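According to Swiss-Prot, the protein carries these features:
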{"type": "BINDING", "residues": "Gly31, His32, Glu53, Asn61, Met62, Thr66, Ile68, Val197, Gly354, Gly357, Lys359", "note": "FAD binding site"}
{"type": "MUTAGEN", "residues": "Lys172 to Arg", "note": "Retains 58% of wild-type activity"}
{"type": "MUTAGEN", "residues": "Lys172 to Asp", "note": "Retains 32% of wild-type activity"}
{"type": "MUTAGEN", "residues": "Lys172 to Ala", "note": "Retains 39% of wild-type activity"}
{"type": "MUTAGEN", "residues": "His270 to Ala", "note": "10-fold decrease in catalytic efficiency"}
{"type": "MUTAGEN", "residues": "Tyr272 to Phe", "note": "130-fold decrease in catalytic efficiency"}
{"type": "MUTAGEN", "residues": "Lys359 to Ala or Asp", "note": "Loss of activity"}
Amino acid sequence: MADLLPEHPEFLWNNPEPKKSYDVVIVGGGGHGLATAYYLAKNHGITNVAVLEKGWLAGGNMARNTTIIRSNYLWDESAGIYEKSLKLWEELPEELEYDFLFSQRGVLNLAHTLGDVRESIRRVEANKFNGVDAEWLTPEQVKEVCPIINTGDNIRYPVMGATYQPRAGIAKHDHVAWAFARKANEMGVDIIQNCEVTGFLKDGEKVTGVKTTRGTILAGKVALAGAGHSSVLAELAGFELPIQSHPLQALVSELFEPVHPTVVMSNHIHVYVSQAHKGELVMGAGIDSYNGYGQRGAFHVIEEQMAAAVELFPIFARAHVLRTWGGIVDTTMDASPIISKTPIQNLYVNCGWGTGGFKGTPGAGYTLAHTIAHDEPHKLNAPFALERFETGHLIDEHGAAAVAH
């Protein structure tokens, strides 16, 4: 009977019982955890791996992000890992043998003040220096790329230009998770859902396994990829992470015919908008200012987001909001991720991505897998070590996202 059914996500991977031990246990079954498992198997031949997810596969931030993919970051370190990630995105549909609707429709980052203009042009030149495709567009050119933007001078924050990355775009987030899960499963990785980590087994300052709601699992190495709950996991392991967790809201509209050809982001007024493949408008804004782990936020953030969006896109004035939701973003003091070894031997961490987690999915998995396999960081994630908060070698990317950190 199963052979007669159409392909469905629940049939793309097995749901085994946990084994007593694994070479590597990855905590967190979202995009980063699944990508790490895939690259451990593909690049390093390590297949005795378990991915533990406390709920359903990719049901956390992977299911709640706004799917934007880009690499136009200012600093060399950020450009390096995000550009590597974008190049991996371009290869993955064929490599994973799964169409996750990767659409390179370009991303516009709007400038509304002279300060924005200067900073944007600086970022374009830095991108070019790092081999990242980037252009500076005048308001007239912005209108050509996205005709529905209001580029008039009669709005609060007139559009004075924009940076443009043509290779950037969006992808279907749940399909991305399914693609990684299926391929990792084919290589021998165990994907274990409804298995929450409640503690760690240690021999002195060395991790030897995890305690879970489905029993104790021994492990040669353990990697934390739990996004917003990373600080909770680190505390269970006996060390602290310099991150804070905030709610981040997003929303979608009802379905429309294709009207929005690209992705538009505005750091100044904190709104970003794209149109999904089915036709709904997908919007995000700034984080809620309070700390918390609730996957919901305050209504005033949505109100301010709507006001900004309607001013930039008058055509949206009569659109109806279909639903809103929230995710949990883990932010560092320099708005850059942590992909690193930890004070606990054989315990590794990937966290602090803030609002950039989805776009960094392949790059995070690629570099974390290397770090686990060799017990040394890849050159791309070496700058994102935990020790940078002691040495002061920070990578300040607060201006890189269209949200308030």
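A Cβ is built for glycine as well, from the same backbone N, Cα and C atoms used for every other residue.
Original residues throughout; no substitutions modelled.
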Length of the line joining the Cα atoms of Lys172 (mutagenesis position) and Glu53 (FAD binding site), in Å: 20
Spatial neighbour of Ile68 (FAD binding site) that is closest, considering only the mutagenesis positions His270, Tyr272, Lys359 and their CA atoms: Lys359
Helix, strand or coil at Glu53 (FAD binding site) [DSSP, three-state]: coil
Site of maximum Cβ density within 10 Å, from mutagenesis positions Lys172, His270, Lys359: Lys359
Whole-number Å value for how far Tyr272 (mutagenesis position) lies from Gly354 (FAD binding site) (Cα to Cα): 15
By Cα-Cα distance, the member of mutagenesis positions His270, Tyr272, Lys359 nearest Met62 (FAD binding site): Lys359
Candidate nearest Glu53 (FAD binding site) in space, where candidates are the mutagenesis positions His270, Tyr272, Lys359 and distance is Cα-Cα: Lys359
Among Gly31, Met62, Ile68, Tyr272, Gly354 [recorded positions], residue with fewest other Cβ within 10 Å: Ile68
Alpha-carbon spacing, Tyr272 (mutagenesis position) to Gly31 (FAD binding site), which is rounded to whole Å: 22
